[in-house]
Amino acid sequence: MEKVWLKRYPADVPAEIDPDRYSSLIEMFENAALRYADQPAFINMGEVMTFRKLEERSRAFAAYLQQGLGLQKGDRVALMMPNLLQYPIALFGVLRAGMIVVNVNPLYTPRELEHQLSDSGAVAIVIVSNFAHTLEKVVFKTQVRHVILTRMGDQLSAAKGTLVNFVVKYIKRLVPKYYLPDAISFRTVLQKGRRMQYVKPDVINTDTAFLQYTGGTTGVAKGAILTHRNMQSNLEQAKAAYAPLLQPGRDLVVTALPLYHIFALTVNCLLFIELGGRSLLITNPRDIPGMVKELSRYPFTAITGVNTLFNALLNNEEFTHLDFSTLRLSVGGGMPVQKAVAEKWETLTGKHLLEGYGLTECSPLVTGNPYDLKHYSGSIGLPVPSTDVRLRDDDGNDVELGKPGELWVRGPQVMLGYWQRPDATDDVLKDGWLATGDIATMDEDGFLRIVDRKKDMILVSGFNVYPNEIEEVVALHAKVLESAVIGVPNEVSGEAVKVFVVKNDASLTPEELLTHCRRYLTGYKVPKIVEFRDELPKSNVGKILRRELRDEEVKVGTTDAA
């Protein structure tokens, strides 16, 4: 496909980037730490951590992994925590030790956590005490030999940290009892690590930096193998696309999305580290009043988020009174940005809310709306520099402009494959091209629009939910005969999970089924709607047809609207 989008690029956005500007993320980080040593790198709960402190602490962390635990280059280390100052310390500590980061959603259930730890082969985990009870239930079933435990306030000043830890544990009671007798504290790791020798590993760009887990149409979470080069390429692509709105050494980005999410990891963390920017870490973005209070204290220049977050902010009275004069860049990703939200954002802030599109397998950025956009486009934008895309029909032929086809992507940000899953890798990677499973159209200027998802994936507030996983959990209930799961439109989260159930026992109630689901599934995966039916639509070979159920929902919605 001809790169028609290049002619729509702003004049100062290059067609290509240098994916090998740095030899590794280690070199990128160490250069930034030297260049911006005394400037703030991260802010959390009023505590400021400079680049110098981050360099010293991550070096100590790396040294302890190497000397204290005896871990080797290529070992996998899991990180399971929300946005705290401990996260970037551990992140860059693991990378600087030559090891591989395995990001884990701290809200995972024991079942989900066990799968990710076992599949990745993680030998160590860094976890915040709030979620230690989950780890306790499964750690003995995994290869994890070392547990590094931290508390919410452990990187705050002594007085503030003590207060935060007391409130979290005894007032809010957010730390359920756990028993991990061999765990070592994060503080002890840093104290001992400072006295140990750090040995800089021989890491090159093609080495793996992350196993970033994503679901699949089978419902089994798979680790996307992302190299140092993949991540650096995406960092450079984002920087090239939005450089005119960025000011190295002077930006402050609001980080409400969790850093374990690939979007925040690449854009908010890695990109703004390279740029010498400050990242304002929001630990609990669900507390909108608390978040707005934090925002009122800082003249932020950039913010990223999902549609759900922007909508919640716009509906907070205090947020509408903030000063947006310093804001230059607003980026929405993870789920479609709704027109009403984008227009309200522009009216309030005077800045466009630029929608982008990506997927874990692409580190994640694939497309983004240009920074000189004049109005909401409803599209996912243009392919970022050094990215090639094509739209193919079911026979593998390229479609004409304006016609729908499956979106395929090629570029330096595309993963190596799925960890230890060659068959799954072969299903999506062909001659360097990645099949996204999304159906899109492209106009004459190169703007892409997603019109459908080939996969059955449901997108809840930017998080992927896979029907098979939910159906497997529902099937564990003795009173369920069969079920089917689909996504339905939801004003708050974009989509919500709906489950259709054929009962095996007439006494089954929606409340009973949802209680069962909450035992096995993270909150955003738990169905919001339960509908009981006598039978489910099936193909002639007995396969349940989710498509028919989705079509029924569309018809009902259309009828209701009429």
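Quick reminder: no glycine exception, Cβ is built from N, Cα and C everywhere.
Within 10 Å of the C-beta of Ala221 (ATP binding site) we count 19 further C-beta atoms, all protein chains included. According to Swiss-Prot, the ATP binding site annotation covers Tyr213, Thr214, Gly215, Gly216, Thr217, Thr218, Gly219, Val220, Ala221, Lys222, Gly223, Ala224.
Other Cβ atoms within 10 Å of the Cβ of Asn504 (variant position), summed over all protein chains shown, number 12. Here the residue is the original one, while Swiss-Prot reports the natural variant Asn504 to Lys with the comment In strain: KIM5 and 91001.
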CB within-chain contacts under 8 A for Tyr213 (ATP binding site), separation at least 6: Val102, Asn103, Val104, Gln116, Asp119, Ser120, Ala221, Lys222, Gly223, Ala224, Thr360
